[in-house]
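Chemist: One structure follows; several queries about it will come next.
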Amino acid sequence: MERAVKENHKPSNVKIFHPMTEGAKRIPVNQPQSTQFRPPGTAVSAQRILGPSNVPQRVLAQAQKPILSSQKPTTQIPLRPATQGHQSSKPQGPNENRNPQQTSHSSTPNVEKKGSTDQGKTSAVPKEEGKKKQWCLEDFEIGRPLGKGKFGNVYLARERESKFILALKVLFKSQLEKAGVEHQLRREVEIQSHLRHPNILRLYGYFHDASRVYLILDYAPGGELFRELQKCTRFDDQRSAMYIKQLAEALLYCHSKKVIHRDIKPENLLLGSNGELKIADFGWSVHAPSSRRTTLCGTLDYLPPEMIEGRMHDETVDLWSLGVLCYEFLVGKPPFETDTHQETYRRISKVEFQYPPYVSEEARDLVSKLLKHNPNHRLPLKGVLEHPWIIKNSQLKKKDEPLPGAQ
């Protein structure tokens with residue numbers, strides 16, 4: 001693989017902060033879906049799957065080794081109908097801010113046009129951002145692997161023209177089809193590419209060739225928050241509150257856009273160059289303008305009672321996950337984690353958990369207000385941001401002092 005990369009891409013003097021190495025993962029609770037590709041926006045019927053055979057566990061992910069080539073996109077489109085193009089926003093130019101971590105929803109990269117645009121057709125970015133660009137692998141210099149997953153790998157990359165540093169996620173079509181998760185990929189692209197927030201990883205666009213799909217992503221040099229939590233065992237109140245505050249602000253933005261994440265967990269959170277938290281995985285997210293859903297998804301330890309019981313759910317599932325995450329930050333493990341799936345389900349349904357003695361009363365108050373069996377009784381996100389424990393512990397340090405986790 002390395003030889004193929006070297007032959008097709010010139011080496012570059014890219015300063016690399018720290019690799020996003022492979023670590024233990026939780027397996028998401030999957031839903032059986034048809035392997036037939038559907039156009040974006042096509043409704044997918046909700047299904048409830050509940051059983052020990054597909055519940056998540058922390059395991060070592062399998063390494064995949066794609067052989068990258070400079071093959072241009074073909075007309076076999078994995079995510080969209082054949083009449084639509086693969087267009088996306090262009091990373092910033094050399095005279096602009098090249099640090100991906102400083103991108104926010106109020107400051108978007110420049111874009112340029114290559115060829116004609118598809119009038120009246122959707123693309124990977126909002127139309128208001130201006131002109132679009134069609135990408136191919138030859139537009140990038142590929143660096144070292146940043147991470148490995150079930151369906152492909154993530155590489156450090158640099159856009160040749162602008163010298164913009166980014167992450168290139170390479171997914172194999174055959175594996176996506178075999179697992180029946182094409183709908184998740186389409187959903188991730190459609191949702192994440194339209195979100196602009198400093199605590200949400202930017203998805204600039206995508207392209208594909210005969211066998212692979214490529215996602216152009218922000219580069220988060222801090223790596224997975226899960227790895228950082230493993231290294232530290234648990235976080236103190238200040239660091240935990242800072243992350244919960246950032247995540248609450250990002251979720252508040254998502255909910256304002258009618259987006260429910262449904263799979264908040266440390267493995268889906270990355271750390272930017274300044275140590276800021278970034279939501280990175282929207283594979284289980286849904287855009288539900290006015291509907292409630294019954295689909296079982298996400299990670300077992302983070303599932304709320306209404307989802308494991310097969311009841312209707314809405315954006316309040318993210319409030320439950322926020323409470324579970326806050327507990328795991330402070331304790332080092334999820335509150336309902338047990339040796340068996342059945343016992344974990346039972347404890348979630350009963351909201352049965354205990355606090356270690358070192359967890360402060362203010363932190364317990366916040367977690368307890370989020371982990372309510374009745375979704376309507378959970379503390380809303382604005383209440384989270386106004387909670388005394390958050391206000392007391394999430395104050396930013398001096399401007400010249402990096403946040404925890406900054407590389």
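Cβ coordinates come from backbone N, Cα and C, glycine included.
None of the noted substitutions appears here; every position holds its original residue.
The domain 'Protein kinase' annotation in Swiss-Prot covers 140-390 and is backed by sequence analysis. According to Swiss-Prot, the feature ATP binding site maps to Lys150, Lys169, Leu217, Asp218, Tyr219, Ala220, Asp281. As a published mutagenesis entry, Lys169 to Arg appears in Swiss-Prot alongside the note: Lacks kinase activity. Disrupts mitotic spindle assembly. For Asp263, the entry in Swiss-Prot reads active site, proton acceptor.
So where do these features actually land, and what's packed around them?
Modeler: The secondary structure of Leu217 (ATP binding site), as reduced to three states from DSSP, is extended strand. Of all Cβ atoms in the shown protein chains, 23 besides its own fall within 10 Å of the Cβ of Leu217 (ATP binding site).
Taking Cβ-Cβ distances under 8 Å and a sequence gap of 6 or more within the same chain, the neighbours of Lys169 (mutagenesis position) are Gly152, Asn153, Val154, Tyr214, Leu215, Leu217.
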Chemist: Any idea what DSSP makes of Lys169 (mutagenesis position), helix, strand or coil?
Modeler: strand
Chemist: From the Cα of Asp263 (active site, proton acceptor) across to the Cα of Asp218 (ATP binding site), what is the distance in angstrom?
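Modeler: Each residue's Cα considered, Asp218 (ATP binding site) and Asp263 (active site, proton acceptor) end up 20 Å apart.
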Chemist: Report, as a single number, how many Cβ atoms besides its own are within 10 Å of the Cβ of Asp263 (active site, proton acceptor).
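Modeler: That number is 24.
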Chemist: Sorted by position, what residues of the same chain at least six away from Asp281 (ATP binding site) have a C-beta under 8 A from it?
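Modeler: Non-local contacts for Asp281 (ATP binding site): Glu188, Asp263, Glu267, Asn268.
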